[in-house]
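*Asks:* Okay, so Swiss-Prot annotates it like this:
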| type | residues | note |
| --- | --- | --- |
| DOMAIN | 142-217 | domain 'S4 RNA-binding' |
| MUTAGEN | R143 to A | Decreased RNA-binding; when associated with A-145; A-149: A-156 and A-158. Does not rescue diminished mitochondrial transcription induced by EtBr; when associated with A-145; A-149: A-156 and A-158 |
| MUTAGEN | D145 to A | Decreased RNA-binding; when associated with A-143; A-149: A-156 and A-158. Does not rescue diminished mitochondrial transcription induced by EtBr; when associated with A-143; A-149: A-156 and A-158 |
| MUTAGEN | K149 to A | Decreased RNA-binding; when associated with A-143; A-145: A-156 and A-158. Does not rescue diminished mitochondrial transcription induced by EtBr; when associated with A-143; A-149: A-156 and A-158 |
| MUTAGEN | R156 to A | Decreased RNA-binding; when associated with A-143; A-145: A-149 and A-158. Does not rescue diminished mitochondrial transcription induced by EtBr; when associated with A-143; A-145: A-149 and A-158 |
| MUTAGEN | K158 to A | Decreased RNA-binding; when associated with A-143; A-145: A-149 and A-156. Does not rescue diminished mitochondrial transcription induced by EtBr; when associated with A-143; A-145: A-149 and A-156 |
Amino acid sequence: MAMASVKLLAGVLRKPDAWIGLWGVLRGTPSSYKLCTSWNRYLYFSSTKLRAPNYKTLFYNIFSLRLPGLLLSPECIFPFSVRLKSNIRSTKSTKKSLQKVDEEDSDEESHHDEMSEQEEELEDDPTVVKNYKDLEKAVQSFRYDVVLKTGLDIGRNKVEDAFYKGELRLNEEKLWKKSRTVKVGDTLDLLIGEDKEAGTETVMRILLKKVFEEKTESEKYRVVLRRWKSLKLPKKRMSK
C-alpha cells in the first residue's frame with residue numbers, strides 16, 4: 001500500500017497544477033486552496049463508480065490531511081481508476097472462458113466413456129455367440145439397407161427382396177422401413193431359415209460396433225462391423 005501511494009504521488013506531481021499547489025503550501029498562501037475543484041466531490045464519484053469506499057479514505061489521507069494545500073485535479077488519478085476497473089473485468093472474463101472450455105472437455109469425455117462402456121457390455125454379454133468376425137468397412141451413410149448390404153457383402157436387390165418378404169430385423173424386431181438410421185450397438189438381421197419344431201430361426205447378423213471420427217478420402221464413414229454368417233436364435237412372435 002505504501003509503495004502504491006508513493007507511485008501515485010510521483011505520478012500526479014508531474015502535473016503543473018500539482019507544483020503550483022505545493023508552492024502555495026510552502027509559502028502558506030491561502031489563495032492556493034482555490035486552484036482546483038473540490039476533492040470530496042470527485043472522490044465520492046470515484047468511490048461510487050468503483051464500489052470501493054476505501055479509495056476515498058486513501059486519497060483523502062494522502063492529499064487532504066497530510067498536504068492540505070495540494071489540491072490536485074481529479075483527472076490526475078482518474079486514468080488509474082479506469083485501468084484498475086478494466087483489469088478486474090478482464091480477469092473475470094478470462095475465468096469464465098476457462099470454465100466454459102473445461103465444461104466442453106468434460107462433456108466430450110463423458111460421451112467417450114459412455115461409448116466405451118457400451119462396447120464392453122457387448123463384449124461381456126454371455127448370450128452373444130463368439131462365432132463372429134470383425135470387419136473394418138466404409139459406408140456412405142448409416143441407413144439400415146446400406147449398412148446391412150456392406151456388412152454381408154450382398155447386393156441391393158437381395159436386401160430389397162428380403163425387406164418385402166418381412167425377413168429383415170432391427171434389434172430383433174421386424175423392420176418396417178429399410179431407410180431407418182442405425183447407431184452403434186444396433187443389430188441388423190437377415191432371416192435365412194427357421195425350425196418350427198424347435199422354435200428357432202437362423203439369421204445372418206451385423207452389429208455396428210464402432211464408428212471412427214476420421215472419414216475416408218471419398219468422405220465415407222469408417223466403421224467396424226461384427227458379422228455372424230449363421231446365428232441361431234429363439235423365434236420371436238412378430239407383430240403384423
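Along the chain as shown, the residues are counted starting at 1.
Using the three backbone atoms N, Cα and C, a Cβ is placed for every residue, glycine included.
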*Asks:* Whole-number Å only: compute the distance from the Cα of K158 (mutagenesis position) to the Cα of K149 (mutagenesis position).
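*Replies:* With the alpha carbons as reference points, the distance is 9 Å.
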*Asks:* How many Å separate the Cα atoms of D145 (mutagenesis position) and R156 (mutagenesis position)?
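*Replies:* Distance (Cα to Cα, whole Å): 8 Å.
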*Asks:* May I have the DSSP-based helix, strand and coil counts for the residues of the domain 'S4 RNA-binding' (142-217)?
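*Replies:* Tallying H, G and I as helix, E and B as strand, the rest coil: 18 helix, 32 strand, 26 coil.
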*Asks:* Quick one: mean pLDDT on the domain 'S4 RNA-binding' (142-217)?
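*Replies:* Mean per-residue confidence for the domain 'S4 RNA-binding' (142-217): 94 out of 100.
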*Asks:* Take the C-alpha atoms of R143 (mutagenesis position) and K149 (mutagenesis position) and report the distance between them in angstrom, rounded.
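*Replies:* Here the two Cα atoms are 10 Å apart.
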*Asks:* Using Cβ-Cβ distances, find the residues under 8 Å from R156 (mutagenesis position) that belong to the same chain and are at least 6 apart in sequence, listing them in sequence order.
*Replies:* D145, K149
